[in-house]
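Enquirer: These came from Swiss-Prot, pasted as-is:
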- Ser93 to Ala: Partial loss of phosphorylation. Complete loss of phosphorylation and defective autophagic function; when associated with Ala-90 (MUTAGEN)
- Leu112 to Ala: Weakly decreases interaction with MUHV-4 M11, greatly decreases interaction with BCL2L1 isoform Bcl-X(L) (MUTAGEN)
- Lys117 to Ala: Weakly decreases interaction with MUHV-4 M11, greatly decreases interaction with BCL2L1 isoform Bcl-X(L) (MUTAGEN)
- Lys117 to Arg: Does not affect ubiquitination by the DCX(AMBRA1) complex (MUTAGEN)
- Asp121 to Ala: No effect on interaction with MUHV-4 M11, disrupts interaction with BCL2L1 isoform Bcl-X(L) (MUTAGEN)
- Phe123 to Ala: Weakly decreases interaction with MUHV-4 M11, disrupts interaction with BCL2 and decreases interaction with BCL2L1 isoform Bcl-X(L). Reduces interaction with BCL2L10 (MUTAGEN)
- Lys437 to Arg: Abolished ubiquitination by the DCX(AMBRA1) complex (MUTAGEN)
Amino acid sequence: MEGSKTSNNSTMQVSFVCQRCSQPLKLDTSFKILDRVTIQELTAPLLTTAQAKPGETQEEETNSGEEPFIETPRQDGVSRRFIPPARMMSTESANSFTLIGEASDGGTMENLSRRLKVTGDLFDIMSGQTDVDHPLCEECTDTLLDQLDTQLNVTENECQNYKRCLEILEQMNEDDSEQLQMELKELALEEERLIQELEDVEKNRKIVAENLEKVQAEAERLDQEEAQYQREYSEFKRQQLELDDELKSVENQMRYAQTQLDKLKKTNVFNATFHIWHSGQFGTINNFRLGRLPSVPVEWNEINAAWGQTVLLLHALANKMGLKFQRYRLVPYGNHSYLESLTDKSKELPLYCSGGLRFFWDNKFDHAMVAFLDCVQQFKEEVEKGETRFCLPYRMDVEKGKIEDTGGSGGSYSIKTQFNSEEQWTKALKFMLTNLKWGLAWVSSQFYNK
């Protein structure tokens, strides 16, 4: 509801809208002069058969202004009933709506508000008594009436069909009735028979249902067992594959280990660890040159490393034979190896040197080389105790510290550096390494199987 007010004329214009299309409406002029009787007629409830009481008299119906409920009995047992239409506003008033203008006497705002409230309440009451919301515009009302006419036609057609069926039933004679009674009895017997069959079928259905439940339960149990067996089979298959892989891996490792074992059995540890050879005029051990020449000044670090390998070789051969050297003890210590005097524990004979002027005046290095030559001589004598035919290619004179070339020039070469040339010292060291190589070969041949 919309409203507007003009201060000059003190006029309130109020518009209602259609409850279907929401278009503004103009009320009929009759709404301006609504009295109490007219409002009661518009708001009176619709009369239905459910509202009519059995004890109401014709006089009460007449006084109430409602048309009576008419029932016309007939001899054929069929009652004709006529239900009068509900009393409502005329078509003209139903199609005319919504505007409350100014009061005829120029009433106050209270009068206008009261009229608006009365009109609004009137529409609310009318909407509450039917399935249609009020107010409606003329077009929506026409549409609604068309729909109601269609429903009325459908209802009248149904009524005509019922009447025709009733007339057909009334025209049936007695014979048809007896025949129908017989057919009815036969159908009743057939019904009993079918009911009995249905009961039997129902019993069988219950039995089959119980059996089906048992079979389904058994099938479900078997499915679960099958799934469990499948999982176990898959797990065992996985374990088998893993074990097969492990077995193949172990077999490969065994073959590799056997190959390595066969290779190691054929490998001489001493020959593999200590490779003694020569490089020109130098004797070498593990590619370290032992000695130096004026034309080839070998670094002392390399010479010291060669002496360390030589000490380690003799120490390993002695341990293999169980030989304990007299007078000296070998101490392999890399390029700082030395010999320890057994008669004087505090005396160490270094088998390494840094060169320089001190090298010419310090005779500890020479004493250490002579002591080492003494240990080689003890090793030779120990071997000759068990093998009389054993003989080294170069004879050693420990007291003089020299090595003799018995199979060659017949000369002797000093292992000392003082008062000796580098050529002779280098040749003496080369002969000493050759003797150690022979000793290495003998130990390898004697202790190879062990």
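Every residue, even glycine, has its Cβ placed from backbone N, Cα and C.
The noted changes are left out; the structure has the residues it started with.
Small disclaimer: the values here were computed from a predicted structure and weren't measured.
Structural setting of the listed features?
Expert: Cβ contacts within 10 Å of Leu112 (mutagenesis position), excluding its own Cβ and spanning all protein chains shown: 20.
Other C-beta atoms found within 10 angstroms of the C-beta of Lys117 (mutagenesis position) number 10, with every protein chain shown included. Secondary structure at Lys117 (mutagenesis position), taken from DSSP and collapsed to helix, strand or coil, is helix.
The Cβ of Asp121 (mutagenesis position) lies under 8 Å from the Cβ of no residue that sits 6+ residues away along the same chain.
Taken residue by residue with DSSP, Phe123 (mutagenesis position) is part of a helix. Note: Phe123 (mutagenesis position) has non-local neighbours Phe16, His134, Pro135, i.e. same-chain residues 6+ apart with C-beta under 8 A of its own C-beta.
Lys437 (mutagenesis position) has a Cβ environment of 21 other Cβ atoms inside 10 Å. DSSP assigns Lys437 (mutagenesis position) to a helix in the three-state reduction.
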Enquirer: To the nearest whole angstrom, state the Cα distance for the pair Lys437 (mutagenesis position) and Lys117 (mutagenesis position).
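Expert: Lys437 (mutagenesis position) to Lys117 (mutagenesis position), Cα-Cα distance: 136 Å.
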